[in-house]
Amino acid sequence: MDADWDEVTRIAYPAPGTNDFPRPATAVAFDPIAELLWAGFDRGRVCSFYGRDLTRYTAFKIQPASEGPVRQFLFHDKGVIVLGTRSVHMAMRRGPALWNIRHENMKDLRCMSFTSKGTQEIIVAGWQDTMLVIDVLKGDIIKQIPAQHHYSIMKKSRYICAATKTGSVDLIDPLSFKIVRSWQAHASYINDMDAQNDFIVTCGGSLKQQAAQTYMLDPYVNVFDLKNMASMKPMPFPPLAAHVRLHPRMLTTAIVTSQHGQMHVVDIMNPNSSTVRYANISSYVKLFEIAPSGEALVIGDADCNIHLWGSPTKIHFTDMAIPIELPEPEEPAPVLDWSIETPLSSIGLPYYREPLFSAWPADIISDVGAPPLQLEPSFVATLKQAEWGLYGKNTRNVRRNQVEDTRNTNKQSNALQAPKFLSERARESALSSGGDSSSDPQVDQEPEDPNEIESLKPEAPPLYRNLEIKYSKFGVDDFDFGYYNKTRYAGLENHIPNSYANSLLQLMHYTPLLRNMALQHAATACVSDLCLLCELGFVFDMLQKAEGATCQATNMFKALSGTPQAAPLGLLEEETHVPSLATMAQNLSRFLLEKIHNEYRTIPPISTALEQSLFNFPHPPTPDELVAKVLATSAVATIKCMNCRSETTRPGTTHVIDLLYPPPKTAGRGGRASKVTFSQVLKMGVERETTSKGWCSRCQRYQNLQMRKTIHSVPAVLVVNAGVSNQEHRKLWSTPGWLPEEIGIIVDQGQFFCFEGEDLKLHLQRGIHNITVYSLIGMVINIESHSPQKSHLVGIINVAHAEATPPGENKWHLFNDFSVRPVSAAEALTFNAAWKMPAVLLFQIKSANNKSNLDWKTNLDTSILYKDTNPNTEKKTYRTLDQERERPGPDTIVALDTEFVSLKQPEIQMNSDGERETIRPMSHALARVSVVRGQGENEGSAFIDDYIAIREPVVDYLTLYSGITASDLDPRTSKHNLVSLKTAYKKLWVLLNLGCKFLGHGLKQDFRVINIQVPRAQVIDTIEVFYLKSRLRKLSLAFLAWYLLKEDIQLETHDSIEDARTALKLYRKYLEFDDAGILEAMLEDIYKAGRATNFKPPRREDREKELQRQSTPPNSTAPNDCGAKPDGNGNENGGEPATPARKTGGITAPTFGAVNVFGTPSKASSPLPK
């Protein structure tokens, strides 16, 4: 290392995607053949960089993101060999793959090395019991070798030097692959190793504290002499050696690096003398490598930076570098003399062997011209004849000479037309002269023929197609969801990530047993951040309270995204490698049921009286007993070796049944193939007799193993994955009446029997066997649409089984995200092989239909309202409730306000008219929640003021509007006690289910970001009570506070406690005006004053100047209870509108009992807004 060596180039690792963050590299290597530096990352990504400037050259993936990081590079004349966790990949240097090898014995690969055959053969190993030898030229595995140890690092010298995970180094013969010698280099592990010529150098760590299991790097580098097969004197390195490399040119020189960037150039024969350099890094060194030329080295740090070191005048990577292939520059188009006389044939066409893109298939219809405009006969009758045609009064509400696109109009007649925005409809209704809006053509009409089955059509009809939410400048709240849903069953919005699961959530919600379990668990004291069972309970409660309004499962999907197992299982849309949504829904159903099984057992439920009587338990069931009875299929699997006939048994439980279809059979001579029923397919799926290859412990080799199941019990909720994978399966489902609405199941002596139709009726009449009848709750359906429509999932559910009282008839409904409409049973149970196939089916025992356990509402765990997890006793902005004296209930009013931050900026594009069109609105996250007492002696005092710990990246803290800064939400710098979103949400959810009334200003947006559904009877919104519908404008909190309360709020920023208190004072004003009978007059005065100030409170400086010009200054005032000030005549509300004496008497302070400090105001003093 010459004296002029320094950092030459520093670049940041590229991000794996546009919406992702850069990640540290997991492997780096210099190419010995080309002037390239290669880097591998944790999601299977590989990048290469060219020259001293590290210009990005190529990038590609070697494996799915879920399989882990890139481990190591080796280089061949024909390309680069990359080692992944479960695969080995070889690619050309410009990117195209040469081969990719995957094998069942590749479980956790860590290292690889060339063998005695040079670069024609490699051996790969890892933390696994098998090493594999690969022919590089053929790309095949030619040998498998049992590994005596698990290896982490391999280097090739005279021997293959392999470092084990326990701190030793094995010298492996590169020809026979046998261990020649072992050397214990370090006590615990080896962090880095290099081998060249006659030397091996290692640095590692040792266990320093046995009790605490604390490891520390060793302050030396061990050296082993391969020529004499003996250890040499260690090289001391006080800064703790993290990485080491032997110099490729100077045979006895090593470069040692610490984690903090201190580098020593040491002579192995004279370790006491060294040259020291310091790398300028802000974190710690993760990777270190030296170039084959010895004239460059690279450092990779934890801050995702690459540091290239070398001499600025001599730096190069390899001595005999081959030139790299660069993209060929595009040839400029030839200049043509293009004029009217130029024949098109002079352009010519290139020679081709494949069909051109312009050769469209004959089945593609091209639009030519447009159909004539269809005029109403009544309109034509009013026209008058002239020499040049007909003329008359324009009564069609179109502009003169306006061209109408009749082609697109006819096309849209076959689809669900998007409704008008709510603001647009309100404006049109207000401006219409007659006020008659009944002629709106966008009314959702029922089909003319109710007996028509839409599922028999060759393509997906409009009611099954994918729906999109349109956004105006007012955001998603301006979209008319009611246009798509005129039932009392709530839909779910589909513009949030992972909303493919909407149909599965709806299906589980209308299964009474699952809904009971989720709500019982949510009502307990569980505050686990990633408890999906709690989130399911919150979603089910929202859907129940919505009464037809559209909901969203944002918090549920956030918890799902935060679950570590979700991404590897392919359950997340943004990271999935699963080929279809149907497969994702099936995987999600299995995952959710396992989570329910595990999480339900953690905390005993509120009450199990209903389940005890339903399942005839002799005692109150434990959580384990109940969840096993509801969800688990208990069976014993018998595995038989077809060679030695030995049998082994293995008990187990499953939560989901995968249907197993029989192989297709051809009809015999003169006969028909036997009919396959759903019951037979279900039986095969439950018992599942299969034959596959497996290890036989008696034969000590792989043999054909036959497995069959002996069924002991089936659950009360039967979740079935359809597993439709070929055309034969589609034909079965397309058979009319193939799926029954009821099935009967008998489990007798390990045998599973299933009956349907007439067979089921016959067994029920006989009454010989104990048969359990199951009702079909519903299905998740995969709608396979073609371009431009996208394939998606819908739910078809019989909601009659979830009603509080049995309706006496089936009530099938189609849940297409936020579109909900009733369908007939024939429509629900008819499938189409072309576009409508089931993905998940759900059955429940018939005796559990319409059984809702509502005990959780009366036994709700409210301890979270009285717990204070804030360790700071000083400067608290709130005081928690007193458990002895403050007990919220149905008569309690609480004032609520929240603050948000932005997670994603809105996506906006320009349409063909040059107007800005919102594709995706801004995405918000809850940052602060404040709840203020609305009654009692502590009225106006906050009892909740939570700041939320946000896991997602925040793009804008909206400080001007929220008062939130980056330091408020950073756990390292925040002066507030940050809580999880689950904790803050559960406090509000408990208040909601205690019956409290939420008071605030513009609560609709608060509830949307909180993701909670509050019934109208529990909402008091001051933006609605001080609103005139005829004015089409809602008033801000700051303006109302200035005009009615004479208070200036939100001067510099927002504070949620201040806003909640102000809303509470405004509500008290509203009660005064309403009680005095002057509410309408006051609203007119407010709007009149708003027009004079543009509905904004005047600035304080302007008002002070106005007061200085008055001849008589106003008297000093003192605030009263509502923030009002008396004027000079002794009247209250000095400068504000006076409130005359009430007709029914003054406001009486609420009386408080010995327990409820919140109090119960009289009905006359607290009417809800109408």
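Cβ atoms here come from the backbone N, Cα and C positions, even for glycine.
Nope, none of those substitutions made it into this model, it's the original residues.
Taken from Swiss-Prot, the feature domain 'USP' applies to 459-846, supported by sequence analysis. Taken as a whole, the domain 'USP' (459-846) shows an average pLDDT of 90 in this prediction.
The domain 'Exonuclease' annotation in Swiss-Prot covers 894-1067.
A strand conformation is recorded for Asp897 (divalent metal cation binding site) in the three-state DSSP classification. Counted within 10 Å of its Cβ, the other Cβ atoms near Asp897 (divalent metal cation binding site) come to 27, all protein chains included. What Swiss-Prot lists as divalent metal cation binding site is Asp897, Glu899, Asp1006, Asp1059, and the listing cites similarity to another entry.
The annotation that Swiss-Prot gives for the mutagenesis experiment Glu899 to Ala reads: Abolishes nuclease activity. Counting every protein chain shown, the number of other Cβ atoms lying within 10 Å of the Cβ of Glu899 (mutagenesis position) is 27.
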Query: What is the number of other Cβ atoms found within 10 Å of the Cβ of Asp1059 (divalent metal cation binding site)?
result: 26
Asp1059 (divalent metal cation binding site) and Glu899 (mutagenesis position), distance between Cα atoms, whole Å: 10
Statement: Listed in sequence order, the residues of the same chain lying six or more positions from Asp1006 (divalent metal cation binding site) whose CB sits under 8 Å from its CB are Leu896, Asp897, Thr898, Gly1000
Field: Extra residues within 8 Å (Cβ to Cβ centroid of Asp897, Glu899, Asp1006, Asp1059), divalent metal cation
entry: Leu896, Thr898, Arg928, Val929, Ser930, Gly1000, His1001, His1054, Ser1056, Ala1060
